[in-house]
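Chemist: My questions all concern the structure below.
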Amino acid sequence: MAISIKTPEDIEKMRVAGRLAAEVLEMIEPYVKPGVSTGELDRICNDYIVNEQHAVSACLGYHGYPKSVCISINEVVCHGIPDDAKLLKDGDIVNIDVTVIKDGFHGDTSKMFIVGKPTIMGERLCRITQESLYLALRMVKPGINLREIGAAIQKFVEAEGFSVVREYCGHGIGRGFHEEPQVLHYDSRETNVVLKPGMTFTIEPMVNAGKKEIRTMKDGWTVKTKDRSLSAQYEHTIVVTDNGCEILTLRKDDTIPAIISHDE
């Protein structure tokens, strides 16, 4: 399937969907504290998406996924299923991954929350993971190959003593939740996509404190690090512009501009 180039009208709708997804993460922040269940956080997010934003969660029912957001704690790499029995505790690192649909278009984003008092490793892993995403975002412009971006993420992460998960990647996005291209966060000879203005996709590195290997739990969704080391992830949805990119899911706590341009 070809990579779709979005029209200005499409991009405007994606700005709206992206802003809504970012707002869910901004809204949930004060609720992420020791003693709260991931099931409760999911309900708060779902109520906000449905009743305040008048939007739809793309995750709910996607391939049978039972909840509205993914909440992944500590050694859980991704796709953690919210559960009333799963309570957050001091020092946990928690990824909340939100995808909303508004007016037919998707906005997909995730960030790490540190519960209560951070551990040194947890804080460092989260910081390096976010820095790897920012490094990638600053590289995006027409004419660059996605392979260069994946290689740069891998080099940066491994220089810090961490590893990049291979099995999951960023993806094209728009009317579809997962479109072409695949956006790998490591160097691969199979990647050969030259960026053009109007392409929309996510960059979402998953970084493990230990080794890169993962395993999927019996529920068929929850993915953990094989060595039980901590794992972190940050994700933004972006559009390639004529001279860089625009981040469609920027939050108030982000420390990178929404529009990155490479004009001389």
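Backbone N, Cα and C atoms are what each Cβ position is placed from, and that goes for glycine too.
Don't expect the noted substitutions in this model, because it carries the original residues.
Copied straight from Swiss-Prot:
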type	residues	note
BINDING	His79, Thr99, His178	substrate binding site
BINDING	Asp97, Asp108, Glu235	divalent metal cation 1 binding site
BINDING	Asp108, His171, Glu204, Glu235	divalent metal cation 2 binding site
MUTAGEN	His79 to Ala	Reduces activity 100000-fold for the Co(2+)-complexed enzyme, but only 2.6-fold for the Mn(2+)-complexed enzyme
MUTAGEN	Asp97 to Ala, Glu or Asn	Reduces activity 50- to 580-fold depending on the metal ion bound. Binds only one equivalent of the divalent metal cation with affinities identical to the wild-type enzyme
MUTAGEN	His178 to Ala	Reduces activity 9000-fold for the Co(2+)-complexed enzyme. Binds only one equivalent of the divalent metal cation with affinities identical to the wild-type enzyme
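What's the neighbourhood like for each of these?
Modeler: Secondary structure at His79 (mutagenesis position), as computed by DSSP, is coil. Taking a C-beta cut-off of under 8 angstroms and a sequence separation of 6 or more, His79 (mutagenesis position) has the following same-chain neighbours: Tyr65, Cys70, Ser72, Trp221, Thr222, Val223.
According to DSSP, Glu235 (divalent metal cation 1 binding site) sits within a strand segment.
Cβ-based neighbour count (10 Å, all protein chains) for His171 (divalent metal cation 2 binding site) stands at 19. His171 (divalent metal cation 2 binding site) falls within a strand segment according to DSSP.
Listed in sequence order, Cys59, Val69, Cys70, Ile71, Ser72, Cys78, Asp108, Thr109, Ser110, Gln233, Glu235 are the same-chain residues at least 6 apart in sequence whose CB falls under 8 Å from the CB of Asp97 (mutagenesis position).
Secondary structure at His178 (mutagenesis position), as computed by DSSP, is coil.
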Chemist: I'd like the number of other C-beta atoms within 10 A of the C-beta of Asp108 (divalent metal cation 1 binding site), please.
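Modeler: For Asp108 (divalent metal cation 1 binding site), the 10 Å Cβ neighbour count is 26.
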Chemist: Mind telling me which of the binding-site residues Glu204, Glu235 has the densest Cβ neighbourhood, counting other Cβ atoms within 10 Å?
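Modeler: Result of the Cβ crowding comparison: Glu204.
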Chemist: Look up Glu204 (divalent metal cation 2 binding site) in the DSSP assignment and report helix, strand or coil.
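Modeler: For Glu204 (divalent metal cation 2 binding site) - judged by DSSP and reduced to three states - the answer is coil.
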